[in-house]
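Engineer: I have a structure here, written as structure tokens, and I will follow up with some questions on it.
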Amino acid sequence: MQFEKMITEGSNTASAEIDRVSTLEMCRIINDEDKTVPLAVERVLPDIAAAIDVIHAQVSGGGRLIYLGAGTSGRLGILDASECPPTYGVKPGLVVGLIAGGEYAIQHAVEGAEDSREGGVNDLKNINLTAQDVVVGIAASGRTPYVIAGLEYARQLGCRTVGISCNPGSAVSTTAEFAITPIVGAEVVTGSSRMKAGTAQKLVLNMLSTGLMIKSGKVFGNLMVDVVATNEKLHVRQVNIVKNATGCSAEQAEAALIACERNCKTAIVMVLKNLDAAEAKKRLDQHGGFIRQVLDKE
């Protein structure tokens, strides 16, 4: 795909004179363009759903979810991966974010990093990629060599692969087994794909990781029942989660949480089934950690 023909590099007529308008009008132009992003994501929901099902199947079989990107795309993958352990109680290595240029590139531009095909392959080798894993390549342009090479290597190993880009028919889309391509159009600032394209990528990543966690039993109703209480706010949230799930008082919720070492799932089953902590945990273990199955089948 020729650089000048890429949609993400096109000129946006709506912002052609954005440097001449008032600050408020500037904000309106940006906001109006941002409004189009969820609609672009909506058009690819079937592709996102298919990717979630594949990711869940692989993770259920012992695999990992690996995000691979450069620049903004890489940072978004790292952001999504880093939020999974505290929100859903998963091990830090289950969802991994890799960025061209390594850790330094999270805050700084690393010259030439995204153009390194070798870097994409080596980063995957360094985390001992296996055929059980799913690699999600993220690149707004769809032409980033670091990402393309990583996807090619992953497919050679037998991994399932997903490509997220904002240009139709891109190399990332055609290299990956599953393509997710929200077409957001030209950016307000020409070529600044951290804007609409980045927003679209963030929305897609939200769905991928959240969908995985819901299907893995980490959500009951709409409650994050595996949240890890690492601060006072989350201690309070745990109490509210148990209250909302069971209808018990705050005092009952806190007592149950203390009895089970602050595991929301166990506390919820304790209250709803009138069990002690050991028996509640045993039943959850018997049903793979799914509260719904414990309640529905017993």
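Quick reminder: no glycine exception, Cβ is built from N, Cα and C everywhere.
Taken from Swiss-Prot, the feature active site, proton donor applies to GLU83. The feature active site is assigned by Swiss-Prot to GLU114. Positions annotated as domain 'SIS' by Swiss-Prot: 55-218. In Swiss-Prot, a published mutagenesis experiment is listed as GLU83 to Ala, annotated 10000-fold reduction in catalytic activity. Quoted from Swiss-Prot, the note on mutagenesis experiment GLU83 to Gln is: Loss of catalytic activity. Recorded in Swiss-Prot as a mutagenesis result, GLU114 to Gln carries the remark: 2000-fold reduction in catalytic activity and 4-fold increase in substrate affinity. Quoted from Swiss-Prot for the published mutagenesis ASP115 to Asn: 7-fold reduction in catalytic activity and 1.5-fold increase in substrate affinity.
Walk me through where these features lie, including what they touch and how far apart they are.
Structural biologist: A 10 Å cutoff on Cβ-Cβ distances gives GLU83 (mutagenesis position) a total of 14 other Cβ atoms nearby, all chains included.
Note on GLU114 (mutagenesis position): other Cβ atoms within 10 Å of its Cβ, all shown chains, come to 25.
Under the three-state DSSP scheme, GLU83 (mutagenesis position) falls in the helix class.
Cβ-based neighbour count (10 Å, all protein chains) for ASP115 (mutagenesis position) stands at 12.
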